[in-house]
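S.K.: Pasting in a structure now, in structure tokens, and then I'll have a few things to ask.
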Amino acid sequence: MSANLKYLSLGILVFQTTSLVLTMRYSRTLKEEGPRYLSSTAVVVAEFLKIMACIFLVYKDSKCSVRALNRVLHDEILNKPMETLKLAIPSGIYTLQNNLLYVALSNLDAATYQVTYQLKILTTALFSVSMLGKKLGVYQWLSLVILMAGVAFVQWPSDSQELNSKDLSTGSQFVGLMAVLTACFSSGFAGVYFEKILKETKQSVWIRNIQLGFFGSIFGLMGVYVYDGELVSKNGFFQGYNQLTWIVVALQALGGLVIAAVIKYADNILKGFATSLSIILSTIISYFWLQDFVPTSVFFLGAILVIAATFLYGYDPKPAGNPTKA
């Protein structure tokens, strides 16, 4: 049963991530009158939707009893403040990570950023080994290195994108490099820390998602105030929202639920593979649908490497002859 849930959750993650990327691209390219929707507010609304969905799922698990739901929420969240506070750590780190990536993008050329940021694949594996005691074989480590290279090639910027930042100073590039490296380590730690909480405590995935969403909403509202406070006060929180925007928000909320399920029933490393495959899938669909991407030989090389790495990670060599104990 758990194996079925693992592959089902990974499949849904690929579908959700691909759909989200495509709808986000499409929604941001539409030319409409009035202001565009603010991505910072969309993140907050998605967190609230995720919380509401999780409360409904807890309600369903409580045999559709409002009294039982209130008891579960009271016992598992209000009566366990320290357990709830544990989720402030990954939520805060994710917020910090988003800010670090903004600094990195402002101080690095696109190619350096894309290649360096793929180190998060290896940092996730390192934290999985050190914090969860996960054992990886030689083929699995090799597949992670190949995956890192493949994703970097798939997302390699075109010549027109590279022309933007040729005159960056050495000091500026150092700041950008430190920012992206810190983001890589924080991403790996936060993901594995959340996995450790999900797998080593008795609270359900939905309760943990409510706790994570609570802190995510707080940090998200802080982000709205800092980055878009002036625009919100001028045009409103829901400026630019339309039917497509709500689809994007709903997909983001679904992503939070699916990622938690993937981490619970699979792990962060497999999540990385699923996300990498969705990058390729969304890019190919984008070429045919949105026509905003022209595949290059570098992209095809990266796609081959990602697919090869995926198969290599699952490769389990049969011991020949008399097996020896490690």
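Keep in mind that glycine also has a Cβ here, set from the backbone N, Cα and C atoms.
Take a look at what Swiss-Prot says about it:
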MUTAGEN   A42 to C  Severe impairment of UDP-GlcNAc transport activity. Does not affect membrane localization
MUTAGEN   A42 to V  Does not affect UDP-GlcNAc transport activity
MUTAGEN   A42 to G  Severe impairment of UDP-GlcNAc transport activity
MUTAGEN   V44 to C  Severe impairment of UDP-GlcNAc transport activity. Does not affect membrane localization
MUTAGEN   E47 to A  Abolishes protein expression
MUTAGEN   E47 to Q  Completely abolishes the biosynthesis of GlcNAc glycoconjugates
MUTAGEN   E47 to D  Decreases UDP-GlcNAc transport activity
MUTAGEN   E47 to C  Severe impairment of UDP-GlcNAc transport activity. Does not affect membrane localization
MUTAGEN   K50 to R  Severe impairment of UDP-GlcNAc transport activity
MUTAGEN   K50 to R  Almost completely inactive UDP-GlcNAc transport activity
MUTAGEN   K50 to H  Abolishes protein expression
MUTAGEN   K50 to C  Almost completely inactive UDP-GlcNAc transport activity. Does not affect membrane localization
MUTAGEN   V180 to F  Decreases UDP-GlcNAc transport activity
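Just tell me what is around each of these and how deep it sits.
M.R.: Counting every protein chain shown, the Cβ of A42 (mutagenesis position) has 22 other Cβ atoms within 10 Å. DSSP assigns A42 (mutagenesis position) to a helix.
The number of other Cβ atoms within 10 Å of the Cβ belonging to V44 (mutagenesis position), over all protein chains shown, comes to 21.
Neighbour list (E47 (mutagenesis position), Cβ cut-off 8 Å, at least 6 residues apart, same chain): G213, G216, S217, G220, A253, G256.
According to DSSP, E47 (mutagenesis position) is assigned to a helical segment.
With a cut-off of 8 Å between CB atoms and residues at least 6 apart in sequence, the same chain places N209, G213, G216, A253, G256, L257 near K50 (mutagenesis position), listed in sequence order.
Remark: V180 (mutagenesis position) has L100, L101, A104, L108, Y113, T116, Y117 as non-local neighbours, by Cβ distance under 8 Å and separation of at least 6 in sequence.
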S.K.: May I ask you to report the DSSP-based helix, strand or coil state of V180 (mutagenesis position)?
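M.R.: Once the DSSP labels are grouped into three classes, V180 (mutagenesis position) ends up as helix.
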